[in-house]
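Everything on this sheet refers to the single structure shown next.
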Amino acid sequence: MEFKYSEVVEPSTYYTEGLCEGIDVRKSKFTTLEDRGAIRAHEDWNKHIGPCGEYRGTLGPRFSFISVAVPECIPERLEVISYANEFAFLHDDVTDHVGHDTGEVENDEMMTVFLEAAHTGAIDTSNKVDIRRAGKKRIQSQLFLEMLAIDPECAKTTMKSWARFVEVGSSRQHETRFVELAKYIPYRIMDVGEMFWFGLVTFGLGLHIPDHELELCRELMANAWIAVGLQNDIWSWPKERDAATLHGKDHVVNAIWVLMQEHQTDVDGAMQICRKLIVEYVAKYLEVIEATKNDESISLDLRKYLDAMLYSISGNVVWSLECPRYNPDVSFNKTQLEWMRQGLPSLESCPVLARSPEIDSDESAVSPTADESDSTEDSLGSGSRQDSSLSTGLSLSPVHSNEGKDLQRVDTDHIFFEKAVLEAPYDYIASMPSKGVRDQFIDALNDWLRVPDVKVGKIKDAVRVLHNSSLLLDDFQDNSPLRRGKPSTHNIFGSAQTVNTATYSIIKAIGQIMEFSAGESVQEVMNSIMILFQGQAMDLFWTYNGHVPSEEEYYRMIDQKTGQLFSIATSLLLNAADNEIPRTKIQSCLHRLTRLLGRCFQIRDDYQNLVSADYTKQKGFCEDLDEGKWSLALIHMIHKQRSHMALLNVLSTGRKHGGMTLEQKQFVLDIIEEEKSLDYTRSVMMDLHVQLRAEIGRIEILLDSPNPAMRLLLELLRV
């Protein structure tokens with residue numbers, strides 16, 4: 001491993017207690033950047049979430065955690081990963097000092113933002129909880145924006161890793177009573193942060209480990225993670241013992257307690273056993289390093305990651321022995337104390353907010369402006385459905401016979417069965433995995449509009465029902481075989497049942513909206529739904545008749561079809577917003593924002609259909625070509641190749657036969673590539689991003705309110 005940003009620490013100046021024999025201690029040359037990141041995270045927690053008491057976390061007077069555990073972190077990435085690490089430490093402290101159920105909620109809220117999807121279930125909507133949840137989401141959004149600005153690919157890998165960590169680790173099994181080390185160790189590896197650390201280090205070092213090596217990575221690093229987990233248990237024993245006592249538990253989720261039970265020994269005896277095991281596992285990991293250092297069958301980045309873990313082992317030891325987190329009598333250094341008390345020196349905290357993407361295209365893109373027609377979402381992800389109080393039309397009241405006989409009550413079980421039949425197609429599509437973009441848009445927009453959580457939840461439910469209803473109809477009308485990797489609903493329940501349920505669900509959503517909105521707001525929603533159907537009609541007309549729309553017609557269709565659910569959500573939130581919000585000032589800006597967002601989303605979706613391997617798994621290879629759908633790339637190519645007889649005929653043949661062969665699709669794709677239509681599409685998307693950033697900036701200025709969550713959503717839509 002090449003060393004650019006760190007230096008070896010003289011061994012005579014620190015202690016390791018023999019727990020990292022054979023491994024140097026290295027320290028970053030840029031450790032003040034860690035100080036900035038950690039202190040900034042702590043300040044933001046206090047500001048946006050609430051007081052967190054005495055400072056504790058990543059910093060140390062001589063050895064701060066990231067500086068010695070990831071000493072080769074690229075300098076420009078050191079502050080942001082230190083911020084992330086401090087945020088994780090604070091979250092860990094919260095889940096350690098609350099009850100099990102509350103800790104699960106804390107973890108679920110963390111995972112929700114990492115996955116950009118809404119977590120279903122009951123949520124405490126008291127002001128205190130609302131502020132905490134909104135504060136965490138704000139911090140996480142800002143954090144991801146900073147990471148995306150530096151390295152989008154690594155940032156997205158990191159987010160996935162962190163979501164997995166919060167899902168399966170992060171104190172999820174603190175109620176489990178482990179009494180055998182062999183059963184405890186797999187849990188400890190996850191809880192100590194294997195996936196969190198993977199995301200942090202790969203981002204910090206700029207590593208890209210191939211997916212097919214991830215399982216190998218886990219196998220090769222197992223000994224290191226066991227060693228680090230046991231190290232942490234030695235130093236966190238007093239903290240975790242006290243937390244268990246505080247909550248009246250008769251066990252501690254810590255190797256020291258487990259060893260005490262398994263070997264019938266006291267704390268000192270368990271400590272000795274634990275230290276011996278650490279030495280053994282460190283030695284085993286050094287053997288792995290020796291065996292793999294020249295193995296070219298393993299990617300270079302994986303070998304770098306294996307090497308980096310060596311310094312995580314030694315750095316964890318020297319930091320733990322001197323840090324205030326585990327050593328209450330130790331203080332911070334002079335600079336750290338000064339920054340904590342007086343605030344950080346002036347420095348741009350988030351350059352992404354001032355940066356616009358550069359457009360570099362060989363061909364001038366037609367820039368889709370945002371002042372044409374009204375704007376719906378066609379294919380945003382869906383969350384799980386929640387029941388509403390809207391009547392289904394099935395009465396539980398007594399029924400009179402024509403002869404005026406005694407009242408007969410409808411059998412309740414039969415009514416439940418009928419409702420289950422009616423809603424089964426909806427429940428099927430609502431159960432599919434979702435990216436949660438629609439809910440994320442609503443949450444981000446609400447950072448500006450500040451609608452109470454109860455009302456926001458109802459708006460999300462109604463928009464979710466409308467969205468899933470549109471998907472039921474779209475898949476049937478397009479004859480799509482797959483939806484998110486599963487058979488489309490009409491291929492499970494039949495076309496007639498699917499259409500019937502979709503129609504019912506649209507009416508149900510309108511009923512939900514009527515329950516919490518005034519008549520004028522309901523009328524706006526009805527108008528948007530009518531516009532949505534108009535856009536779908538044009539899309540179907542072009543497909544059926546083989547008519548090639550112009551780019552302007554294509555943009556208008558997107559505004560009518562894909563922008564409308566964004567528009568509906570915006571309208572409902574704006575009408576429910578506090579009277580202090582200057583509606584007249586921001587309404588036109590929000591109108592442009594939703595239209596641009598709809599265009600960005602639809603053009604990106606059509607583009608991904610042609611090029612994305614993940615999309616192929618979810619929907620099939622170039623499914624839009626099977627359906628005869630028009631994308632911007634295809635429209636651009638056709639208008640450049642109006643006399644290409646083979647191309648025109650293969651498209652006509654595909655429509656006639658209800659789909660194309662693999663070879664026919666590849667033929668069309670080759671022409672799209674030759675005509676640089678994919679490059680053109682990318683340039684249009686880049687221009688849309690510029691316009692969206694400008695629109696977000698205008699609204700931020702009008703409301704005097706930065707919105708990192710909205711900017712994060714925009715970054716996640718970048719190709």
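Glycine is treated like the rest: Cβ placed from N, Cα and C.
Original residues fill every noted site, and no substitution is shown.
The number of other Cβ atoms within 10 Å of the Cβ belonging to ASP92 (mutagenesis position), over all protein chains shown, comes to 17. Among the mutagenesis results in Swiss-Prot, ASP92 to Ala has the note: Abolishes the binding of catalytically essential Mg(2+) ions and inactivates cyclase activity. The residue drawn here is the original one.
Mapped onto three states, the DSSP output places ASP92 (mutagenesis position) in helix. Residues or ranges marked as Mg(2+) 2 binding site by Swiss-Prot on the basis of similarity to another entry: ASP92, ASP96.
Using a 10 Å Cβ-Cβ cutoff, ARG484 (isopentenyl diphosphate binding site) registers 17 neighbours. Sequence annotations record features per position, and here Swiss-Prot assigns isopentenyl diphosphate binding site to LYS435, ARG438, HIS467, ARG484 based on similarity to another entry.
In the three-state DSSP classification, ASP474 (mutagenesis position) falls within a helix. In Swiss-Prot, a published mutagenesis experiment is listed as ASP474 to Ala, annotated Abolishes prenyl transferase activity.
The Mg(2+) 4 binding site annotation in Swiss-Prot covers ASP474, ASP478 and is backed by similarity to another entry. Cβ-based neighbour count (10 Å, all protein chains) for ASP474 (mutagenesis position) stands at 19.
Annotation comment: Swiss-Prot describes ARG483, LYS561, THR562, GLN602, ASN609, LYS619, LYS629 as dimethylallyl diphosphate binding site, evidence class similarity to another entry.
DSSP gives ARG484 (isopentenyl diphosphate binding site) a coil state; it is part of no helix or strand. When every Cα pair among LYS435, ARG438, HIS467, ARG484 is compared, the largest distance found for this isopentenyl diphosphate site is 16 Å. Of all the binding-site residues listed here (ASP478, LYS561, THR562), THR562 has the Cα closest to the Cα of ARG438 (isopentenyl diphosphate binding site).
Per Cα geometry, HIS467 is the residue among the recorded positions ASP92, LYS435, HIS467, ARG484 nearest to THR562 (dimethylallyl diphosphate binding site). Of the listed binding-site residues, namely LYS435, ARG438, the sparsest CB environment within 10 A is found at LYS435. Here the binding-site residues are THR562, GLN602, ASN609, and the one ringed by the most other CB atoms within 10 angstroms is THR562.
Take the Cα of ASP92 (mutagenesis position) and measure to each of the binding-site residues ASP478, ARG483, ASN609: the nearest one is ARG483. When the binding-site residues ARG483, ARG484, GLN602 are ranked by how far their Cα is from the Cα of ASP474 (mutagenesis position), ARG483 comes first.
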